[in-house]
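Trainee: Got a structure for you, written out below as structure tokens; questions coming shortly.
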Amino acid sequence: MRSRQTRDRYRLLPEGYQVTPGRNRHPGTMVGNTPVLWIPELSGTSDPDRGFWAKLEGFNPGGMKDRPALYMVECARARGDIAPGAAIVESTGGTLGLGLALAGKVYRHPVTLVTDPGLEPIIARMLTAYGAGVDMVTQPHPVGGWQQARKDRVAQLMAEYPGAWNPNQYGNPDNVGAYRSLALELVAQLGRIDVLVCSVGTGGHSAGVARVLREFNPDMRLIGVDTIGSTIFGQPASNRLMRGLGSSIYPRNVDYRAFDEVHWVAPPEAVWACRSLAATHYASGGWSVGAVALVAGWAARNLPADTTIAAVFPDGPQRYFDTIYNDAYCNEHELLGGQPPTEPDEIASPLDAVVTRWTRSTTVIDPTQVVS
């Protein structure tokens, strides 16, 4: 029963105002139950009622990867894979690192994060503030790029730290299982979902969310969003400006058979979408968010009007204040080229051409199974 003081406080609220319980004993309980927001498609060329639902994972303390960070640690502890107080060592481009720093605080494990010079200074400083060690590699691997260089450094550190545990986000099935909660939240918020649009990096959230949503709608379509220069879907590796999606290695958690089609997006196109979202909806994010919004808007224009489209926005905009939202940076990298075309280029197979701008293919291949 509420105290008199509490009842008096509630009388001050406007009639009909709903209060969501928000008391948390530790920061791990703040993860999840993120909102969805209706986003009319951004091009402005179609019916304003056309749009998609954005799952705003930036409302988590550190972003979407708080979910797998906590879940992977919880599962490892339950299995006895990591001893109480043992070190956690992992490779990260930033977002999982924030989640692991959180998990380290919740479960009292020291955390060392191996990253590269592309990590934004604001994230490096915050990781240090959260108590994590930040280990920076200085040279990319000649074949596997920065990701392989980070993985190699993790292996070195694991040999130096007896009893340390590596989550291995690229191949750990718990990374996939962690997203069941996100999928069930979407079902509770939206009901039947016809199309899911996800960025693809480690492959965890696209596989984990789609698997659960298809328990409710087996015909749901999954659209994967990658960046140009990424090897995940069979393109050759090249320098990648966009972080948070794409890869220069082949993560085992990517479920190639789950995808109905894949889109590659270039940095200027993602920047346009991010800035458009910020200007029109006060809800934006980083490279993955811009790329996903561009593709989800395309789906909203081209699919029947009653199609329910869910798009996962993995983070918020704050860490990108000096890149995506910095005119000097964008001009230096020629990212302010104006509105992209309303339709992507199309290729029959990812092996047919090297893509350099927004491109779509309905043929999805597992490049590790391609015989040259």
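A Cβ is built for glycine as well, from the same backbone N, Cα and C atoms used for every other residue.
For GLY201, THR202, GLY203, GLY204, HIS205, SER288, the entry in Swiss-Prot reads pyridoxal 5'-phosphate binding site, with the evidence type similarity to another entry. Record note (Swiss-Prot) on the mutagenesis of ARG243 to Ala: 10-fold decrease in the specificity constant for thiosulfate compared to wild-type enzyme but little change in the specificity constant for the substrate OPS.
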Trainee: Specify all same-chain residues, apart from the site residues GLY201, THR202, GLY203, GLY204, HIS205, SER288, whose Cβ lies within 8 angstroms of the center of the Cβ atoms of the pyridoxal 5'-phosphate site, ordered by sequence.
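Mentor: Neighbours found: ASN175, CYS198, SER199, VAL200, SER206, LEU245, PRO251, ASN253.
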Trainee: Looking only at HIS205, ARG243, which of these recorded positions has the biggest number of Cβ atoms within 10 Å around its Cβ?
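Mentor: When each Cβ's neighbours within 10 Å are tallied, HIS205 leads.
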Trainee: In Å, rounded, how far does the Cα of GLY204 (pyridoxal 5'-phosphate binding site) sit from the Cα of ARG243 (mutagenesis position)?
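Mentor: Counting only the Cα atoms, the answer is 16 Å.
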Trainee: In sequence order, which residues at least six apart in the same chain have a CB under 8 Å from the CB of GLY203 (pyridoxal 5'-phosphate binding site)?
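Mentor: Within the chain, GLY203 (pyridoxal 5'-phosphate binding site) has Cβ neighbours under 8 Å at TYR170, VAL176, ILE232, PRO251, ARG252, ASN253, VAL254, ASP255.
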Trainee: Output, ordered by sequence, the same-chain residues six or more apart from GLY201 (pyridoxal 5'-phosphate binding site) with a CB under 8 Å from its CB, or 'none'.
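Mentor: GLY201 (pyridoxal 5'-phosphate binding site) has long-range Cβ partners GLY93, GLY244, LEU245, GLY246, SER247, PRO251, SER288.
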Trainee: Counting other Cβ atoms within 10 Å, pick out the least crowded of the binding-site residues THR202, SER288.
Mentor: THR202
Trainee: In whole Å, note down how far the CA of ARG243 (mutagenesis position) lies from the CA of THR202 (pyridoxal 5'-phosphate binding site).
Mentor: 12
Trainee: State, in Å as a whole number, the widest CA to CA span among the pyridoxal 5'-phosphate-binding residues GLY201, THR202, GLY203, GLY204, HIS205, SER288 given in the record.
Mentor: 14
Trainee: Taking 10 A as the limit, how many CB atoms besides its own sit near the CB of GLY204 (pyridoxal 5'-phosphate binding site)?
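Mentor: There are 31 of them.
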Trainee: Report, in whole Å, the straight Cα-to-Cα distance of ARG243 (mutagenesis position) from HIS205 (pyridoxal 5'-phosphate binding site).
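Mentor: Here the two Cα atoms are 16 Å apart.
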Trainee: According to DSSP, which kind of secondary structure is ARG243 (mutagenesis position) found in, if we only use helix, strand and coil?
Mentor: coil
